[in-house]
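To keep things clear, I will list the structure first and then write my remarks on it.
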Amino acid sequence: MSLCEDMLLCNYRKCRIKLSGYAWVTACSHIFCDQHGSGEFSRSPAICPACNSTLSGKLDIVRTELSPSEEYKAMVLAGLRPEIVLDISSRALAFWTYQVHQERLYQEYNFSKAEGHLKQMEKIYTQQIQSKDVELTSMKGEVTSMKKVLEEYKKKFSDISEKLMERNRQYQKLQGLYDSLRLRNITIANHEGTLEPSMIAQSGVLGFPLGNNSKFPLDNTPVRNRGDGDGDFQFRPFFAGSPTAPEPSNSFFSFVSPSRELEQQQVSSRAFKVKRI
C-alpha cells in the first residue's frame with residue numbers, strides 16, 4: 001500500500017475518524033479533527049490529547065485545510081528558495097510518514113491484542129470442549145447403562161405381564177366355576193324349598209299331627225270278631241310304633257325338623273299297611 005492511499009485519522013483516542021476538510025496539526029506531529037481540535041485547544045495552555053505535551057508556541061498548533069484550492073497551492077510556496085521548499089516538503093513528508101507509521105503500529109498493537117485474546121479464548125474454549133467431551137463420554141456410558149437397565153425392566157415387565165395374564169385367566173376360570181356352583185346351590189335350595197311345603201301338606205292330609213308331642217294314632221282298623229262269628233267288625237287299638245316321650249310341661253309349641261317328620265310318616269305308613277294285611 002502506498003503512502004498516498006493511506007488516510008490520516010484523528011489522533012484523539014475515542015474518535016479515530018478519517019480526516020477531511022480542516023484539521024488541527026501540532027508541533028509534536030499529531031493531528032486532530034476539527035471538532036476535537038477546536039474543543040481541546042481552546043484552553044490555555046493547550047495540551048496535546050495524544051502525548052500530553054504542552055503547546056505554548058505561536059505556531060505549535062495550526063489549523064490547516066487538507067484539500068486546498070489551486071490558488072493556495074500556487075501561492076503558498078511562491079518566492080521561496082528551493083532549499084526552503086525542499087525543507088518544508090521534507091518536513092511535511094516526515095509528518096505524513098510518522099502518522100502512517102504510528103497508525104500501523106496502533107493497528108498492529110490492536111491486532112496483537114486481539115490475537116492474544118483470541119488465543120486465550122481458543123485455549124479456554126479448547127479446555128471447555130475437552131471437558132464437554134469427557135462429560136459427553138460419561139453421559140454416553142450412562143445412556144448405555146440406562147439402556148441395559150431399560151431392557152432388563154422391559155423383560156421383567158413382559159414376564160410380569162404374562163404372569164398377570166395367566167393369573168387373570170385362572171381368576172376368570174375360578175370365577176366361572178364359582179358362579180356355576182352358586183347357581184347350582186341356589187337351584188337346589190329353591191327345589192328343596194318347593195318340596196318341603198308339599199310334604200307338610202301331605203302329612204296333614206294323612207292325619208298325622210306335627211310337633212314333638214304328637215303321638216302315632218291308634219290303629220282303628222276293623223277286624224273280624226272271631227268269638228261271635230256274626231260278621232261284625234270291632235276296633236282294636238294298635239300303636240304303629242313306640243309313643244314318644246311326653247313333652248315337658250313348660251313348652252307350649254314344639255317343632256320337629258322336616259326330615260324327622262318325614263321319617264315318622266314313613267314308619268306310620270308301613271305299620272298301617274302291615275296291620276291291614
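Including glycine, each Cβ sits where the backbone N, Cα and C put it.
Just the original residues are modelled here, none of the noted substitutions.
Just so you know, the Cβ of CYS28 (mutagenesis position) picks up 15 other Cβ atoms within 10 Å once every protein chain is counted. Among the sequence features in Swiss-Prot, the mutagenesis site CYS28 to Ala is noted as follows: Abrogates induction of filamentous growth in yeast; when associated with A-30 and A-33.
Here Swiss-Prot notes a mutagenesis experiment, HIS30 to Ala, with the remark: Abrogates induction of filamentous growth in yeast; when associated with A-28 and A-33. Every protein chain shown contributes to the tally, and the Cβ of HIS30 (mutagenesis position) ends up with 22 other Cβ atoms within 10 Å.
For the mutagenesis of CYS33 to Ala, Swiss-Prot gives this note: Abrogates induction of filamentous growth in yeast; when associated with A-28 and A-30. The structure shown keeps the original residue. In three-state terms derived from DSSP, CYS33 (mutagenesis position) belongs to an extended strand segment.
With a cut-off of 8 Å between CB atoms and residues at least 6 apart in sequence, the same chain places CYS10, TYR12, CYS15, ILE17, LEU19, ALA23, TRP24 near CYS33 (mutagenesis position), listed in sequence order.
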